[in-house]
Structures are given as structure tokens and as C-alpha cells.
Amino acid sequence: MATVAELKAVLKDTLEKKGVLGHLKARIRAEVFNALDDDREPRPSLSHENLLINELIREYLEFNKYKYTASVLIAESGQPVVPLDRQFLIHELNAFEESKDNTIPLLYGILAHFLRGTKDGIQNAFLKGPSLQPSDPSLGRQPSRRKPMDDHLRKEEQKSTNIEDLHVSQAVNR
């Protein structure tokens, strides 16, 4: 017969494999934060830049279903509960959407823009080449149950290995 310690270990392993344990931990962290958060204490007002940055992050978090992380961001930063209009964000960032697919977060388009470089062909030195890839491919891999790349990007990567050929629905207009 199994001991209590063995049963705990099997239960923990099973919950980790199913991704439930991480979900539960995130939910508990979010609930603890909400319980400790003092609503009576006024939040400092957000600068325009922080409002935009937080909204880009929220859009990314919600797209990737990090809903508890997004709820903590909103509560902690003082970001409005109602998301900013996407067209407002695009206008404020001087960005444009390359396609009608507006389901992909603007951050993906911004990242793709800097990975491709600027219009005149000058590449961003901070994001170019080997600095993005560790010399040992096993380095930098997360021991997560999540796929290393989002499903929507993985499908596109199979079609093309060149980042410029990936379908990205937004790019920054400079």
C-alpha cells in the first residue's frame, strides 16, 4: 500500500502534468493579492506612457490566457478595468494593422517590426542575430508544460523559417 507521502507526490505530479497546479498557484496568488490590496489607498495616477504600456501588456496577457496575471496587473497598476479601444492604441502608437485580423496583440507586431529592422534596412543591433539565440540550444528552454512558441506562431513557422515571412497582423509605422 502507498504511503501518504507517495500519494502526495503522485497527486502533485499528476496536477503538474495536466497544468492544473500552475493554474491553482496563479489563482491563489491573485486572490491573496486582492485580499491584501487596500482599496481605500488611492493609486497614483498613471502617466500616458504607462497607460499605453500596461494596455499592451494586458492585451498580450489576455490573448495568452494569463487571466490571473492580467487581473493582478490591473489591480496593482491602477489600469482601468475596461480595456482601452484598440483603435485608440493604434493611433497613439502611430501603428497600423497589416491585415483585418485584429485578434493578435499589438506587441507581436511591434516585436516583429524590430526583429525585421527599420524601413531603410538597418537592423536593430540589440535584437539581431546571435543575441536572440543561446549558443547551446538547450539553454533558455523553460521547463514549462507550455509549448516554447505560441500555437499561432508555430503554425506559421512551419510554413517559413524566415521571420519576415511570418504572418504578423500589426507592424509599427515609424
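Keep in mind that glycine also has a Cβ here, set from the backbone N, Cα and C atoms.
None of the listed substitutions appears in this model.
Database features, via Swiss-Prot:
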DOMAIN    49-81  domain 'LisH'
MUTAGEN   Glu49 to Ala  Loss of homooligomerization and loss of localization to centrosomes and pericentriolar satellites; when associated with A-76
MUTAGEN   Glu49 to Ala  Strongly decreased interaction with KIAA0753; when associated with A-76
MUTAGEN   Ile53 to Gln  Loss of interaction with KIAA0753; when associated with A-76
MUTAGEN   Glu76 to Ala  Loss of homooligomerization and loss of localization to centrosomes and pericentriolar satellites; when associated with A-49
MUTAGEN   Glu76 to Ala  Strongly decreased interaction with KIAA0753; when associated with A-49. Loss of interaction with KIAA0753; when associated with Q-53
MUTAGEN   Leu106 to Arg  No effect on interaction with KIAA0753
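Sorting the mutagenesis positions Ile53, Leu106 by the number of other Cβ atoms within 10 Å puts Leu106 first.
When the mutagenesis positions Glu49, Ile53, Glu76 are ranked by how far their Cα is from the Cα of Leu106 (mutagenesis position), Ile53 comes first. Counting residues per DSSP class in helix, strand and coil order gives 26 helix, 0 strand, 7 coil for the domain 'LisH' (49-81). It is Glu76 that, of the mutagenesis positions Glu49, Glu76, has its Cβ surrounded by the most other Cβ atoms within 10 Å. The secondary structure of Leu106 (mutagenesis position), as reduced to three states from DSSP, is helical. The two recorded residues, Ile53 (mutagenesis position) and Glu76 (mutagenesis position), have Cα atoms 14 Å apart.
The average pLDDT for the domain 'LisH' (49-81) in the predicted structure is 92.
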